[in-house]
Amino acid sequence: MYRLEDTNSGGVMDKNKQKLSAYGSSGGSVDAAQGSGSGGGRQRHAPLYGRFVDAEDLPATHRDVMHHHSSPSSSSEVRAMQARIPNHFREPASGPLRKLSVDLIKTYKHINEVYYAKKKRRAQQTQGDDDSSNKKERKLYNDGYDDDNHDYIIKNGEKFLDRYEIDSLIGKGSFGQVVKAYDHEEQCHVAIKIIKNKKPFLNQAQIEVKLLEMMNRADAENKYYIVKLKRHFMWRNHLCLVFELLSYNLYDLLRNTNFRGVSLNLTRKFAQQLCTALLFLSTPELNIIHCDLKPENILLCNPKRSAIKIVDFGSSCQLGQRIYHYIQSRFYRSPEVLLGIQYDLAIDMWSLGCILVEMHTGEPLFSGCNEVDQMNKIVEVLGMPPKYLLDQAHKTRKFFDKIVADGSYVLKKNQNGRKYKPPGSRKLHDILGVETGGPGGRRLDEPGHSVSDYLKFKDLILRMLDFDPKTRVTPYYALQHNFFKRTADEATNTSGAGATANAGAGGSGSSGAGGSSGGGVGGGLGASNSSSGAVSSSSAAAPTAATAAATAAGSSGSGSSVGGGSSAAQQQQAMPLPLPLPLPLPPLAGPGGASDGQCHGLLMHSVAANAMNNFSALSLQSNAHPPPSLANSHHSTNSLGSLNHISPGSTGCHNNNSNSSNNNTRHSRLYGSNMVNMVGHHNSGSSNNHNSISYPHAMECDPPQMPPPPPNGHGRMRVPAIMQLQPNSYAPNSVPYYGNMSSSSVAAAAAAAAAAASHLMMTDSSVISASAAGGGQGGGNPGQNPVTPSAAAFLFPSQPAGTLYGTALGSLSDLPLPMPLPMSVPLQLPPSSSSSVSSGSASVGSGGVGVGVVGQRRHITGPAAQVGISQSVGSGSSGSATGASSSDASSSSPMVGVCVQQNPVVIH
């Protein structure tokens, strides 16, 4: 066997030798013919792996191929080889090099056209097959009504509930789709939000429905810029929410400006409406956090108007029911959410600050591509966050490194190569173009864009963009900022009969001349500032010249005369308060209304005094603290703090961190010189010493007050319940008042509180006044003319006006009244058979300062004086007096929120 293999292998080797010798001889002849002299017929070849080889060294197959090509056997092979050589060449313009370089776009366009043409032909050829094959698959998704993304398949012209005819698709999102539809019952177009047919989306949409229904009940008159939910229903396993149809959103508006931004005036109108909406959301009955405030979620009501509404509460929650940690769109995400600190309603204020800058500049203020980039861009503008915030945040190490030596923090080194400016070096001053004519200098010399306007805007934005949510400006304070201060030539209120936009609406034919800081109050509301205030009063008969002269110059007592019924003669006797009133009084609704001169002791001795104290300091610091809360102040023995909730919403916000009881005792007696001392004190810091409270810039407009709670009885809170108010509640809780109260004045106080509350919210007007009434302070014997039982003719109000900010107005029976209030000199009224209180709307303009309550007219017994209470602030020479004792003095004054027209101005 082995021998056979050797024999065979030897035979193969012999054959190879024969071939090799034949190849060598033929090679030698070729070389001889060519005269190459190859030396013994050996042929040299190109180096193989670095050395020259002979033909013998090549494998047999290589030698055969080489021999075949080196000696063509026939002319046919030669011709075939020649045919393969090109005799013409391609034009360079049409060559592949040009097509794939210079003409690359044209090449790909051609490729796309060819591809989609083939795809279309293929789809047309197999359409019937596809329809039949997809039917089974589509039935897997809600019987064919849904696509594979669990969205409802929209068909134009389809009717939901045989009522809503689908018009078109408006938009899509992670939640589902929004379609425009026609409501055949109400004959109007609506927007229907169709939620995905998935359990998580359905659950969140049900929370949205609950929150929207709460807000719509609290905003029955549709004044607080929240989208109106008409109804909701289930349709083929999809929850459908029917909304009013609005226009395009603020991002679309920016895009229409080519991202150059809108004017500062229009930005102000947007800001005012949004602050009012946030103030509404912050009421204790709601405490709703939007959690996704951005330009896309703010829609214009009309494309030619500035009225807006907030939409998309799909991510929203209430303060005590936070369920998400990853919230807010990145550009508008607050530092506490980025850092992982517990958040509250203040995150919406941060978003609002970012939105306002973007609306004016046209570009996002902080446009991070991820959270780390976002934090770096925030630090570029605002500097480093406070150390105490970073110490308590559990995501600090994601953004910052801690220096061991001193415990301070520095930004982490960037891993992606981006370079950032040093902390705080990209100034908001430069971004807004405060001194350079606005962003990019585009607003240079444009009216309403002065350096002063920009400085106010910048100051407001910096307060909104405070790192610490506890010191970030609240909506209530923001609305009182100087940025919203109206000028005499710009009116943004709309008012009906009996009220004007720029002049104070008088109550009953009263008029007064007031200075720019004016404290003039019509009809029984003593001026707090005799140097500039003017008081006018009219009785049932025409006032005499002496009365007019007396009221034009006099003020009542120590300047805290609030309420009705004070006569000109009494005001003439009082000592004027020698302190100026630099800012307008907060909205006070003084219904007036006792039967004799003792009526000035009905409620609070120091309402006007507190108002002056609270508003006389133009606080510029960001941590201006609100007034003390009832939770702390009602324990003071001499302050009667437990009655604070008689006048909710008067002058400020409650502060859950304050301890006011330790300083209230010094204000127990406020008449005479003590009141001057009280007004003279101001607190410029952030301590709990609340005998003096500093406020931010106050706008010359009444801040919006909240609507009454829903009539379900939940609003009647006793004092212990009031102590449970949530922290950072933005709306003012009450105005503290001080002094002692007699048993007779208790009934009078209850009566006046009832009257004030009954005027608090009128359904025929959108002017919302905080109810507060006060007693005039003057020098005299506090024992004359005690309150007659007829003062109790003002019965306690019914529940609809009984509460505000979670504070009971409807009952004084639960309130401890430790000491009697000292009565000052009674106010003598001209004799007559009856007295009527006619009230106008509180408005802001160019007269004195005063207060009005909208709507009702009450008859009381005793001496007659038609008491008109008006409010106007400004620098004009006279306040407008309208109404003339009419029961509908301001029955149709639809002020939309605060200082925003019902029919807003045209966008420019």
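Counting begins at 1 with the first residue displayed.
Glycine residues also receive a Cβ, built from the backbone N, Cα and C atoms like all the rest.
Keep in mind it's a predicted model, so treat the numbers as computed, not measured.
Summarising the annotation, Swiss-Prot assigns domain 'Protein kinase' to 164-484.
Cβ neighbours of K172 (ATP binding site) (same chain, under 8 Å, six or more residues apart in sequence): D151, V178. Annotated ATP binding site per Swiss-Prot: I170, G171, K172, G173, S174, F175, G176, Q177, V178, K193, F243, E244, L245, L246, in sequence order, evidence recorded as sequence analysis.
Quoting Swiss-Prot on the natural variant A191 to T: In mnb1; reduced brain volume. The secondary structure of A191 (variant position), as reduced to three states from DSSP, is extended strand. Counting only same-chain residues at least 6 apart in sequence, those with a Cβ under 8 Å from the Cβ of A191 (variant position) are I170, V178, V179, K180, A181, V242, F243, E244, L245, L246.
Residues or ranges marked as active site, proton acceptor in Swiss-Prot (evidence: sequence analysis): D292. Annotation note: D292 (active site, proton acceptor) sits in a coil segment as assigned by DSSP.
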Any idea what the Cα distance is from S174 (ATP binding site) over to D292 (active site, proton acceptor), rounded to a whole Å? 14
If you count other Cβ atoms within 10 Å of each one's Cβ, which of the binding-site residues I170, S174, G176 has the most? G176
Chain-internal residues near D292 (active site, proton acceptor), provided their CB is under 8 angstroms and they sit 6+ positions away: D312, G314, S315, S316, I327, Q328, S329
Which three-state DSSP class does L245 (ATP binding site) fall into? coil
So, in DSSP terms, is S174 (ATP binding site) helix, strand, or coil? coil
F243 (ATP binding site): tally of other CB atoms within 10 A of its CB: 20
Other C-beta atoms that fall within 10 angstroms of the C-beta of L245 (ATP binding site): 18
